[in-house]
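K.L.:
Okay, these came from Swiss-Prot:
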- Ser4 to Ala: Increased RAD51 foci formation and homologous recombination efficiency at DNA double-strand breaks; when associated with A-8 (MUTAGEN)
- Ser8 to Ala: Increased RAD51 foci formation and homologous recombination efficiency at DNA double-strand breaks; when associated with A-4 (MUTAGEN)
- Ser29 to Ala: Reduces phosphorylation by CDK1 (MUTAGEN)
- Phe248 to Ala: Abolishes interaction with RFWD3, leading to impair DNA interstrand cross-links (ICL) repair (MUTAGEN)
- Glu252 to Ala: Abolishes interaction with RFWD3, leading to impair DNA interstrand cross-links (ICL) repair (MUTAGEN)
- Gly253 to Ala: Does not affect interaction with RFWD3 (MUTAGEN)
- His254 to Ala: Abolishes interaction with RFWD3, leading to impair DNA interstrand cross-links (ICL) repair (MUTAGEN)
Amino acid sequence: MWNSGFESYGSSSYGGAGGYTQSPGGFGSPAPSQAEKKSRARAQHIVPCTISQLLSATLVDEVFRIGNVEISQVTIVGIIRHAEKAPTNIVYKIDDMTAAPMDVRQWVDTDDTSSENTVVPPETYVKVAGHLRSFQNKKSLVAFKIMPLEDMNEFTTHILEVINAHMVLSKANSQPSAGRAPISNPGMSEAGNFGGNSFMPANGLTVAQNQVLNLIKACPRPEGLNFQDLKNQLKHMSVSSIKQAVDFLSNEGHIYSTVDDDHFKSTDAE
């Protein structure tokens with residue numbers, strides 16, 4: 001499932017297995033009926049999402065929807081805030097900075113000693129593929145794959161995938177029976193709601209600024225986090241980008257310097 005769906009989706013331009021190749025009738029391959037087409041789409045496609053989108057999804061007749069897009073299997077990208085291992089599962093709290101952290105549960109095989117049963121440590125950026133679930137009105141993911149990011153560009157790529165996938169799916173679901181895309185673009189309007197503000201951090205900061213702020217917040221030392229530590233932990237960012245983020249956060253009152261000009265603490269720290 002992983003290789004034929006999730007990875008092929010990530011490495012393709014929304015084509016091939018797990019992709020979103022558009023045809024006049026909607027999804028790429030012909031289908032005997034609209035119901036079967038939708039069922040096949042839910043079963044086969046893994047839809048990239050933000051946590052904000054997942055938390056706002058509606059559940060009707062055991063089907064999750066974001067706007068007019070049906071979802072079942074999804075991917076998210078975020079940072080692990082907390083990890084707790086039980087005998088049969090691992091529960092992570094994953095934060096993509098679009099909403100509150102989301103619970104992600106990964107079931108483990110007690111007889112299997114492979115890396116699948118290894119707890120990924122907190123403060124690790126990961127890509128998660130799983131099934132959206134709701135229990136007592138609380139949404140969570142049941143993961144079938146959790147993979148640490150090797151390159152932070154994957155974070156940016158995921159955001160672009162979120163926009164594109166929901167745009168394509170919204171258009172497909174908005175098409176009339178004749179197969180021609182409507183002139184007035186409700187799909188684009190929906191996609192704007194999906195891919196516009198929803199993937200931006202809720203606090204109005206950029207992804208880079210949030211990464212710097214979260215590292216400073218997480219530092220337990222009384223003197224705070226020093227600039228060298230920021231550089232060591234944000235190797236994907238240039239020194240000038242880190243400095244710009246620090247200067248912005250300081251000017252906006254999110255952080256302050258402590259023992260010297262190179263140590264910073266969050267104003268939200270307890």
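The count begins at 1 with the first shown residue.
Note: Cβ is positioned from N, Cα and C throughout, glycine not excepted.
Are these features on the surface or tucked inside, and what touches them?
P.N.:
Phe248 (mutagenesis position) is surrounded by 17 other CB atoms, counting those within 10 A of its CB over all protein chains shown.
For the recorded site, Glu252 (mutagenesis position), the DSSP three-state label reads coil.
The number of other Cβ atoms within 10 Å of the Cβ belonging to Gly253 (mutagenesis position), over all protein chains shown, comes to 8.
With a cut-off of 8 Å between CB atoms and residues at least 6 apart in sequence, the same chain places Leu205, Leu213, Ser266, Thr267, Asp268 near His254 (mutagenesis position), listed in sequence order.
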